[in-house]
Amino acid sequence: MQVPSPSAREAASMYGTAVAVFLVLLVAVLQGLAPPESPLPYRIPLDPKGDLELSWDVSYTQKTIYFQLLVQELKAGVLFGMSDRGELENADLVVLWTDGDNAYFGDAWSDQRGQIHLDSQQDYQLLRAQRTPKGLCLLFKRPFGTCDPKDYFIEDGTVHLVYGVLEEPFGSLEAINTSGLQKGLQRVQLLKPKISIPALPEDRRTMDIQAHNVLIPSKTTYWCHLTKLPQDFPRHHIVMYEPIITKGNEALVHHIEIFQCTNQFQNITSFSGSCDSKEKPQELKVCRHVLAAWALGARAFYYPEEAGLAFGGSNSSRFLLLEIHYHNPTNIRGRYDNSGIRLHYTAKLRHFNAGIMELGLVYTPVMAIPPKESAFVLTGYCTAKCTQAALPPLGIRIFASQLHTHLTGTKVVTMLVRDGQEIEIVNRDDHYSPNFQEIRMLKKTVYVYPGDVLITSCTYNTEDKNEATVGGLGTQEEMCVNYIHYYPQTQLELCKSHIDPCFLQKYFHLVNRSNLGEYCTCPQASGTTCPQASGTTCPRASVPEQFASVPWNSFSRVVLKALYDFIPVTVHCNKSSAVRFPGKWDLQPLPEIISKLKEPTPRCPTSRDQSSSSLTVVNIGGGKV
């Protein structure tokens, strides 16, 4: 059947023909494999009001994702897709739109001006379209990789999903521009690991750590709530935890974490309020040990059946800090929340204690990112010397990981190196966002043995900064951390590094000399044993002040990058008491890498369905959206 194309220009560029396939309501397109019949297991709201809901499932054998988009109140169409950082410009899209007579479904893309173009290669395949009591439901599929330069390559890690709502008909697809649309983004891990779920013990009990009737603020807010375990609560193993989300708030609760406090304080002042509040007790700074973490799109987190995370007992603090990130960009008012996390635990301790270890960079200003950088990399090392000293002879097994940076982080990767050869990636996120952090189960267990090296690299974007961003605990400072979850637990709690401070002082002196002493970058008066260069007359400064004085030209940038890539490091091979394992940890050479892993290349589909070159017309309720 011949149908009118959106425009002659689009038809000519796409097909050379105006022939399209008419989709009868409730009838699936028969090309390719049949769509899954069971409900898709993963589900998130796309918009703050929950009018758009996405469900999906992953087929690793087909290397395909099945999507189901539920549109509760459809006006004139909807855009859905993916982009590198969550912009609707330069996005890979699928579009449902109407010209007033017919409804069309097609693979499209947007340019940097937000102009929509129909893709010459149709890789989103519509499988079913139907009206339901909840709204319009579209089921479609898309390969991970398409080898189409206009398409997004779906890979492990964070994916920035984007959407836009069309409120009026358009005569052609090219008449649509994203600038005037109601639009937004949602971050999610699409490629969920397919792992078996361990059986839970019959004696398990539950503990709900929840907020108490919080009036959700009208802006994005981190909410902190301090709670405590019962008096004389004995040692238990957490075997699973799951989110508790107040009904109706699913689109507003972005992520949740529970931190265990150290036993430094016998008592901590109760608190429930904004984490940025001046009334927040200073003692809460010791509540940094992650006990549980959930983010939008994640389901229950299970520990391996032979391991559990210990909490409670005489040597453990009773205090737990609940932190909830509320994301309310449309300023929805009058909504109260009691969300949190439900811990499932057992008194019958499992064979192994699970542990959490910090990899990456020490929180110190000697590690810094120059301003106006698009992709500056800093790297932290857990060296062979440390794993040799701290790990048991049979090694450890990593089963989950949580990556962490502050506001400028865009990519994080941890690599396992053995005998100078890169063995495998522990965890990697090429589209990392500090606004989406969750503990992720690994697709397969990673075994780490004494003498192995764990290298964690973070990439940062500081294009909007005018001064250097230094390392530290503050939100405006930076971090590079991978919290690995493993068993059996060892005494090693932190395995990180930073460059040798004295070499950094040589860098500052070199910058000062190259600029004829115009900029003051003299070392601080205390806290360092580095000798001060002769002939300096300016006042002494702290490392952040020194970085603030650097003139960021090509010379200072290139030299700092070379410094970080080649000079010796100080290794923090620390026990839980913050005491290092015995040994010499200063001026350690960087690990030598003699063999690198090959970068994965996207696999193109071996064959394409005939429908992939046809525009689909959707007949829904008389042919109109």
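Note: Cβ is positioned from N, Cα and C throughout, glycine not excepted.
Residues or ranges marked as domain 'DOMON' in Swiss-Prot: 50-166. Each residue of the domain 'DOMON' (50-166) gets a DSSP state, and the totals for helix, strand and coil are 0 helix, 68 strand, 49 coil.
Feature annotation from Swiss-Prot assigns active site to TYR222 (among others); the stated evidence is sequence analysis. Counting only residues at least six positions away in the same chain, the Cβ atoms of SER274, CYS275, ASP276, GLU323, ILE324, HIS325, TYR326 sit under 8 Å from the Cβ of TYR222 (active site).
Here Swiss-Prot flags HIS254, HIS255, HIS325 as Cu(2+) A binding site, drawing on similarity to another entry. The 10 Å shell around the Cβ of HIS254 (Cu(2+) A binding site) contains 19 further Cβ atoms across the protein chains shown.
ASN263 (variant position) is surrounded by 13 other CB atoms, counting those within 10 A of its CB over all protein chains shown. Where Swiss-Prot documents ASN263 to Lys as a natural variant, the accompanying text is: Frequent in Golden retrievers and Labrador retrievers.
Annotation comment: Swiss-Prot describes HIS404, HIS406, MET479 as Cu(2+) B binding site. All chains included, 22 other C-beta atoms sit within 10 angstroms of the C-beta of MET479 (Cu(2+) B binding site).
Quoted from Swiss-Prot, the note attached to the natural variant SER607 to Gly states: In strain: Shiba.
Each of VAL253, ILE256, ALA295, LEU296, ILE324, TYR326, HIS327, ASN435, PHE436 belongs to the same chain as HIS254, HIS255, HIS325, is absent from that list, and has a C-beta within 8 angstroms of the C-beta centroid marking the Cu(2+) A site. Across the fold, the C-alpha of HIS404 (Cu(2+) B binding site) and the C-alpha of ASN263 (variant position) stand 24 Å from each other. Nearest Cα neighbour of HIS255 (Cu(2+) A binding site) among the listed recorded positions (ASN263, HIS406, MET479): HIS406. All protein chains shown were included, and the count of other CB atoms within 10 Å of the CB of HIS255 (Cu(2+) A binding site) stands at 22. For the domain 'DOMON' (50-166), the model gives a mean pLDDT of 95. Cβ atoms within 8 Å of the centroid of the Cβ atoms of HIS404, HIS406, MET479 (the Cu(2+) B site) belong to the same-chain residues THR405, GLY409, PRO434, GLU478, CYS480, VAL481, site residues excluded.
Separating the Cα atoms of HIS406 (Cu(2+) B binding site) and HIS254 (Cu(2+) A binding site) is a whole-number distance of 17 Å.
Counting Cβ atoms from all protein chains shown, HIS404 (Cu(2+) B binding site) has 19 others lying within 10 Å of its own Cβ.
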